[in-house]
Amino acid sequence: MGKIENNERVILNVGGTRHETYRSTLKTLPGTRLALLASSEPQGDCLTAAGDKLQPLPPPLSPPPRPPPLSPVPSGCFEGGAGNCSSHGGNGSDHPGGGREFFFDRHPGVFAYVLNYYRTGKLHCPADVCGPLFEEELAFWGIDETDVEPCCWMTYRQHRDAEEALDIFETPDLIGGDPGDDEDLGGKRLGIEDAAGLGGPDGKSGRWRKLQPRMWALFEDPYSSRAARFIAFASLFFILVSITTFCLETHEAFNIVKNKTEPVINGTSAVLQYEIETDPALTYVEGVCVVWFTFEFLVRIVFSPNKLEFIKNLLNIIDFVAILPFYLEVGLSGLSSKAAKDVLGFLRVVRFVRILRIFKLTRHFVGLRVLGHTLRASTNEFLLLIIFLALGVLIFATMIYYAERVGAQPNDPSASEHTQFKNIPIGFWWAVVTMTTLGYGDMYPQTWSGMLVGALCALAGVLTIAMPVPVIVNNFGMYYSLAMAKQKLPRKRKKHIPPAPLASSPTFCKTELNMACNSTQSDTCLGKENRLLEHNRSVLSGDDSTGSEPPLSPPERLPIRRSSTRDKNRRGETCFLLTTGDYTCASDGGIRKGYEKSRSLNNIAGLAGNALRLSPVTSPYNSPCPLRRSRSPIPSIL
């Protein structure tokens with residue numbers, strides 16, 4: 001019995017942390033990575049994430065020496081960033097306890113929650129782990145994210161809201177240094193495609209591609225350079241001057257009254273006509289501001305990477321509408337016809353659009369952008385507040401109308417002598433003023449019943465307004481903290497990653513460290529493996545690498561394999577599958593209590609030919625070179 005129990009035990013070494021459990025525990029979630037691992041033989045074949053079948057690894061010709069205790073555990077197969085997995089002991093088990101040990105190069109802290117899900121049937125999200133990391137680990141272990149318990153779902157979803165908010169507050173990713181880095185990154189950030197060779201013999205296209213992102217950042221991004229900051233301060237100065245001029249034009253000290261009476265020939269009487277004209281000094285100041293706004297608008301539209309998006313922008317529309325009336329007014333001021341005067345009167349009314357230039361400050365102040373995004377994100381809360389107020393206004397306006405009529409005098413049936421609430425629509429105004437705690441005092445109840453209704457209306461208004469306000473404040477705090485964090489992020493520089501050598505290259509297996517490349521097991525040399533590993537890591541991390549060597553052909557992209565005649569005798573069992581095929585639940589692997597609502601289990605349990613659909617964290621990765629296969633005495637199971 002002890003031997004059978006030891007054979008049923010499995011030791012999972014995840015990132016150096018060992019976890020011990022039973023195979024039956026791992027089989028409680030069929031179709032997941034650990035369930036398929038527990039159901040298959042250790043000597044079974046391995047399937048990659050793309051479904052390619054790997055040849056199993058034969059044991060070495062001679063027993064290799066064990067690594068020292070402080071040396072890292074040799075890695076297993078490395079497929080597209082899926083993680084490393086190794087099985088200790090070959091056919092047998094070299095663990096003193098008798099159980100088999102498998103190594104996964106994954107996050108050990110998250111795996112504790114994953115293993116607890118196999119044991120209890122409840123998947124909880126750790127509060128001290130970043131959301132994308134936990135999401136990636138769930139995808140690796142083959143667990144559906146919808147299995148997360150409701151108590152942890154908000155914690156799990158927080159990272160997605162944060163990522164969406166961070167995408168809103170864009171900051172420049174360029175720094176000084178290599179000029180090529182700025183040009184390439186600036187072109188990508190502005191949406192300008194990198195089209196080498198478009199520049200003609202005279203190089204006009206090349207100069208335009210260099211000038212366009214710089215000029216656009218100069219007028220659009222005040223944090224890109226010192227010159228951009230100077231432009232931003234100048235724009236801010238003219239905005240404030242224009243708004244100040246607009247306000248001073250309404251003051252009587254800057255208004256000049258002129259007599260426009262025209263004598264009529266053979267007329268018996270004359271009608272005096274007066275017009276109010278603005279002080280010419282304010283007109284000149286406004287003209288200087290309009291010239292600056294016109295210059296800024298033309299430069300931005302010329303160097304805009306996307307003209308259509310520029311025209312559709314609300315702030316740009318406000319700029320155009322605020323600039324156009326000034327030129328029309330100057331052009332029509334010399335005309336004396338009645339139609340021209342009517343148009344001038346209309347243009348003077350339209351000039352109030354200039355006050356909307358204050359919204360241009362959102363380009364320069366993060367706090368204003370945060371406020372705008374907060375109002376946009378709190379639309380549901382504002383709608384809820386309006387509904388609550390509308391219900392309260394309707395209820396209390398009706399109550400105050402009938403409450404005031406209760407105390408009416410017998411000789412005043414309409415109650416118009418002792419109260420101002422003559423009808424319910426008039427009570428709407430009183431209810432709004434009372435619920436918002438303004439209390440103008442123009443309308444107030446005069447009977448004891450009306451006073452009671454007024455007190456209830458004031459209390460209900462305080463509670464109604466106070467309920468959605470904390471949600472709006474929390475949204476503002478979240479957006480503001482994320483905006484500040486986005487601004488303090490270190491600026492990125494484009495890194496140069498050397499290309500991986502081709503198999504046909506004379507330097508394919510050479511290393512500067514003079515490492516030995518003589519392998520009796522048809523292994524690749526360590527120098528080549530290190531170089532390929534660096535290249536694979538750079539590609540997986542999202543860095544771009546350029547090279548003059550042609551891409552690999554499809555056969556060359558296949559992982560490096562070991563050839564052995566023993567492969568024919570291996571059983572065709574899998575270690576990990578992304579498609580279940582004709583997989584069915586094991587006869588002895590019943591569903592435990594607590595797993596009935598598991599979507600990971602319901603997607604495949606008892607079904608044949610259905611696919612295990614996992615939401616990938618990243619897009620499928622096609623390696624431009626053979627992936628790393630290290631020399632290890634431990635046979636790979638993944």
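Here the Cβ of each residue, glycine as well, is placed from N, Cα and C on the backbone.
Here's what Swiss-Prot has on this protein:
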| type | residues | note |
| --- | --- | --- |
| BINDING | His124, Cys130, Cys151, Cys152 | Zn(2+) binding site |
| BINDING | Thr437, Leu438, Gly439, Tyr440 | K(+) binding site |
| MUTAGEN | Ser563 to Ala | Does not abolish channel activity inhibition in presence of nitric oxide (NO); when associated with A-564. Absence of channel activity inhibition in presence of cAMP; when associated with A-564 |
| MUTAGEN | Ser564 to Ala | Does not abolish channel activity inhibition in presence of nitric oxide (NO); when associated with A-564. Absence of channel activity inhibition in presence of cAMP; when associated with A-563 |
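Positions of Swiss-Prot features highlighted on the structure.
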residue	record	DSSP (3 states)
His124	Zn(2+) binding site	coil
Cys130	Zn(2+) binding site	coil
Cys151	Zn(2+) binding site	helix
Thr437	K(+) binding site	coil
Extra residues within 8 Å (Cβ to Cβ centroid of Thr437, Leu438, Gly439, Tyr440), K(+)
Val433, Thr434, Thr436, Gly441
In Å, rounded, how far does the Cα of Cys130 (Zn(2+) binding site) sit from the Cα of Leu438 (K(+) binding site)?
46
Candidates Leu438, Gly439, Tyr440, namely the binding-site residues, that fall within 10 Å of His124 (Zn(2+) binding site) by Cα distance
none
As a test of the contact definition, list every same-chain residue at least 6 positions from Gly439 (K(+) binding site) whose Cβ is closer than 8 Å to its Cβ.
Val433
Other CB atoms within 10 A, centred on Cys151 (Zn(2+) binding site)
10
Taking just the CA atoms, what is the gap between Cys151 (Zn(2+) binding site) and Thr437 (K(+) binding site) in Å?
38
Distance check, please: Cα of Leu438 (K(+) binding site) against Cα of Cys152 (Zn(2+) binding site), rounded to an integer number of angstrom.
42
Roughly how many angstrom lie between the C-alpha atoms of Cys152 (Zn(2+) binding site) and Thr437 (K(+) binding site)?
39
